[in-house]
Amino acid sequence: MEEPEEPADSGQSLVPVYIYSPEYVSMCDSLAKIPKRASMVHSLIEAYALHKQMRIVKPKVASMEEMATFHTDAYLQHLQKVSQEGDDDHPDSIEYGLGYDCPATEGIFDYAAAIGGATITAAQCLIDGMCKVAINWSGGWHHAKKDEASGFCYLNDAVLGILRLRRKFERILYVDLDLHHGDGVEDAFSFTSKVMTVSLHKFSPGFFPGTGDVSDVGLGKGRYYSVNVPIQDGIQDEKYYQICESVLKEVYQAFNPKAVVLQLGADTIAGDPMCSFNMTPVGIGKCLKYILQWQLATLILGGGGYNLANTARCWTYLTGVILGKTLSSEIPDHEFFTAYGPDYVLEITPSCRPDRNEPHRIQQILNYIKGNLKHVV
């Protein structure tokens, strides 16, 4: 998408919004599972001078009322309580999903409110017509349920962002390209036809969260408004893009969305400790370009991504895609430069693992989805 060559006043609204403040990044850096990841991502975007081509907007912190548009008061109050005390052994915590993969560490409520607020801020920028694309790379925590934490996610900022967008946009399409099924977002909207959720993810026995088979299609009025594309290990860019484009083409025609929320978790990328898909940022970038050409209000979120350098590579490359910029292969010198060794390049090379996706099974899945979308009115 080239930048508009229009007078500054009308063109300015087409410059993407980038949610950022030093305080926000340092808050996001504190999550134990991804230490300093937010700083690495922002520093690389800055090293390529991409921040200068976007409108930087400082995020607001979500209020209790804003968080309660989705989460229950009881859950939020408990999260606030254990966060103040740093109490990881509270007897009620298990019931709220706190513990093992979502430890109740000190300050976790402030972290959740910061992320939720940042995604709401991005959504509000789209509502206000400030931009067509708003980016919050530290958002995308798609597993949290209304009354429990799950899978490193304490607050479902994606749901909060969608609910905010619903104030203006009648039909919202949520697309989730993280390695894991976007179960929290799907569950939140499984009974409504106003939000369609589409998730491409790894689906195999014992793999978290264990949901998202092609037969999971939503419930009640929301039946056929949940689309799940189960994928096996080893998939690479070309096949992934073919699947993504094929599904999104049908979805767009059937649902006619007015706005898009796009979760771009980088745990699909080769080199991730999840060791499942075999993608590169180029493949995800093609999917992103396909969505951007609809020219709808689009909220961009991050998500998983546990190889920190590769996640920064991926989201910096995707920021370049949003801006229509080709980035130099050589990583510019910056604070985290040494993390990009031994080659110090932006590109990521797929590994030589086999692709476990059989063409006939993929075709079956695509046919099944196409059949379901005939019911969408």
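Cβ from N, Cα, C; glycine included.
Positions annotated as active site, proton acceptor by Swiss-Prot: HIS143. Annotation note: HIS143 (mutagenesis position) sits in a coil segment as assigned by DSSP.
If you look up Swiss-Prot, you'll see ASP101, GLY151, TYR306 marked as substrate binding site, on the strength of experimental evidence. The Cβ neighbour count for ASP101 (mutagenesis position), using a 10 Å radius and every protein chain shown, is 14. Under the DSSP three-state reduction, ASP101 (mutagenesis position) is assigned to coil, being neither helix nor strand.
Summarising the annotation, Swiss-Prot assigns divalent metal cation binding site to ASP178, HIS180, ASP267. Cβ environment of ASP267 (divalent metal cation binding site): ASP178, LEU179, HIS180, MET274, SER276, GLY303, GLY304, GLY305, TYR306 lie under 8 Å away, each six or more residues apart in the same chain.
Applying an 8 A CB threshold to same-chain residues 6+ apart, the list for SER39 (mutagenesis position) reads VAL25, SER26, ASP29, GLU335, PHE336. Under DSSP, SER39 (mutagenesis position) is assigned to a helix (H, G or I) in the three-state scheme. Quoted from Swiss-Prot, the note attached to the mutagenesis of SER39 to Ala states: Enhances the deacetylase activity.
One mutagenesis experiment named in Swiss-Prot is SER39 to Glu, and its note says Decreases the deacetylase activity.
In Swiss-Prot, a mutagenesis experiment is listed as ASP101 to Asn, annotated with the note Almost complete loss of catalytical activity.
Quoted from Swiss-Prot, the note on mutagenesis experiment ASP101 to Glu is: Partial loss of catalytical activity.
Quoted from Swiss-Prot for the published mutagenesis ASP101 to Ala: Complete loss of catalytical activity. Complete loss of catalytical activity; when associated with F-306.
Swiss-Prot gives this note for the published mutagenesis ASP101 to Leu: Complete loss of catalytical activity.
The mutagenesis experiment HIS143 to Ala is recorded by Swiss-Prot, whose note states: Loss of catalytic activity.
Quoted from Swiss-Prot, the note on mutagenesis experiment TYR306 to Phe is: Loss of catalytic activity. Complete loss of catalytic activity; when associated with A-101. Secondary structure from DSSP puts TYR306 (mutagenesis position) in coil.
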For ASP178 (divalent metal cation binding site), the number of other Cβ atoms found within 10 Å of its own Cβ: 24
Spatial neighbours, same chain, of HIS143 (mutagenesis position) - Cβ under 8 Å, 6+ residues apart: SER150, GLY151, PHE152, CYS153, ASN156, HIS180, GLY182, ASP183, GLY184, PRO209
Most Cβ neighbours inside 10 Å, all chains, among the recorded positions GLY151, HIS180, TYR306: HIS180
Whole-number Å value of the largest CA-CA distance among ASP101, GLY151, TYR306, listed as substrate-binding: 14
